[in-house]
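Trainee: Structure below; questions to follow.
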Amino acid sequence: MGLLRIPLYRLYERRLERALSNAPKPRHVGVILDGNRRWARLSGLSSPKEGHRAGAEKIFELLDWCDEVGVQVVTLWLLSTDNLARPPEELEPLFEIIENTVRRLCNEGRRVNPMGALDLLPASTAQVMKEAGTTTERNPGLLVNVAVGYGGRREIADAVRSLLLEEAAKGTTLEELAERLDLDDIAKHLYTRGQPDPDLLIRTSGEQRLSGFLLWQSAHSEFYFCEVFWPAFRKIDFLRALRSYSVRQRRFGC
């Protein structure tokens, strides 16, 4: 960033902050952290790992920005179930970065909720995720959902499976369950059970699709698609997303 652009950037940032001071803000923000590999390639870096590492650092900036505006829940989609099919030479360093990121979240006192098919992850990564959820569950402040090995359809299937097992343990027959089953019964078994549904979903890198992110929970969410790659995501990009959200008239229907 040039010397002239730095003060202009700060002025614009403060202008956005003033405009948002009394505006409605989301309680729950979901973010698809997209574009790490493309950012690394366009930046002339030697491997995708460098993009993933830069993207991991950006997470901590985002959480600070969320703290500043009073967001209560952030859901971060770090790795999808589809991504698990990538070559081992890319996944191995990525899992290491994810483990280090989750440990740092714990060390900084964040409340971490692991989301995803942990049984599909390497044992060490799954263990780090599980321990984070257990050791930080009573931490105050911002709740950070960390989605690794996550897929929206898989989450719904897991929720239904969990519900069926719970009801079977009570002796409920399938006919009895089918008779009284409603949406809340399934929602109580989602990875985000007990949390508010996301108000705002952000995807970086210019892709304009959700790819199944929070498929059940996003029925009434507002979407914001940002052109920049995740490692280059700035505070003004976040504030612009909040500004866009603040002027929308939310309709909880068609």
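Sequential numbering from 1, following the chain as shown.
Heads up, the Cβ atoms here are built off N, Cα and C, so glycines get one too.
Although substitutions are noted, the structure shown does not include any of them.
Features from Swiss-Prot:
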- ASP34, GLU222: Mg(2+) binding site (BINDING)
- ASP34: active site (ACT_SITE)
- GLY35, ASN36, ARG37, ARG38, TRP39, HIS52, SER80, THR81, ASP82, ARG86, ARG203, ARG209, LEU210, SER211: substrate binding site (BINDING)
- ILE59 to Met: Able to incorporate E-GPP, Z-FPP, and Z,E,E-geranylgeranyl diphosphate (Z,E,E-GGPP) as the allylic substrates. Changes in the product chain-lengths (MUTAGEN)
- ILE59 to Phe: No detectable transferase activity detected (MUTAGEN)
- ILE59 to Ala: Able to incorporate E-GPP, Z-FPP, and Z,E,E-geranylgeranyl diphosphate (Z,E,E-GGPP) as the allylic substrates. Changes in the product chain-lengths (MUTAGEN)
- ILE59 to Leu: Able to incorporate E-GPP, Z-FPP, and Z,E,E-geranylgeranyl diphosphate (Z,E,E-GGPP) as the allylic substrates. Changes in the product chain-lengths (MUTAGEN)
- ASN83: active site, proton acceptor (ACT_SITE)
Trainee: Taking the recorded positions one at a time (SER80, ASN83), which has its Cβ surrounded by the most other Cβ atoms within 10 Å?
Mentor: SER80
Trainee: Which one, from the binding-site residues ASP34, ASP82, GLU222, has the smallest tally of other C-beta atoms lying within 10 Å of its C-beta?
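Mentor: Taking ASP34, ASP82, GLU222 as the binding-site residues, the minimal 10 Å Cβ count falls on ASP82.
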Trainee: Find the longest CA to CA distance in the recorded substrate-binding set GLY35, ASN36, ARG37, ARG38, TRP39, HIS52, SER80, THR81, ASP82, ARG86, ARG203, ARG209, LEU210, SER211; express it in Å as a whole number.
Mentor: 22
Trainee: What are the non-local neighbours of ARG203 (substrate binding site), defined as same-chain residues 6+ apart in sequence with CB under 8 A from its CB?
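Mentor: Expected: VAL31, ILE32, ASP34, ARG209, LEU210, PHE213, PHE223, TYR224, PHE225, CYS226.
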Trainee: Return only the integer: C-alpha distance in Å from ARG37 (substrate binding site) to GLU222 (Mg(2+) binding site).
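Mentor: Here the two Cα atoms lie 26 Å apart.
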Trainee: Name the secondary structure element type, per DSSP in three states, that contains TRP39 (substrate binding site).
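Mentor: Once the DSSP labels are grouped into three classes, TRP39 (substrate binding site) ends up as helix.
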Trainee: Whole-number Å distance between the CA of ILE59 (mutagenesis position) and the CA of GLU222 (Mg(2+) binding site)?
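Mentor: Checking the Cα atoms of ILE59 (mutagenesis position) and GLU222 (Mg(2+) binding site) gives a distance of 21 Å.
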Trainee: Counting only other Cβ atoms and using a 10 Å cut-off, which of the recorded positions ILE59, LEU210 scores lowest?
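Mentor: Comparing Cβ neighbours within 10 Å for the recorded positions ILE59, LEU210, LEU210 has the fewest.
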Trainee: With Cβ-Cβ distance below 8 Å and at least 6 positions apart along the chain, what are the contacts of TRP39 (substrate binding site)? List them in sequence order.
Mentor: GLY51, ALA54, GLY55, PHE229, TRP230, PRO231, ALA232
Trainee: Just counting, how many other CB atoms are there within 10 A of the CB of GLY35 (substrate binding site)?
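Mentor: Looking across every protein chain shown, the total is 24.
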Trainee: By a simple count, how many Cβ atoms lie within 10 Å of the Cβ of ARG37 (substrate binding site), its own Cβ left out?
Mentor: 21
Trainee: Do me a favour and check the Cα-Cα span between the residue listed as 'active site, proton acceptor' and GLY35 (substrate binding site); whole Å is fine.
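Mentor: Cα-Cα, rounded: 13 Å.
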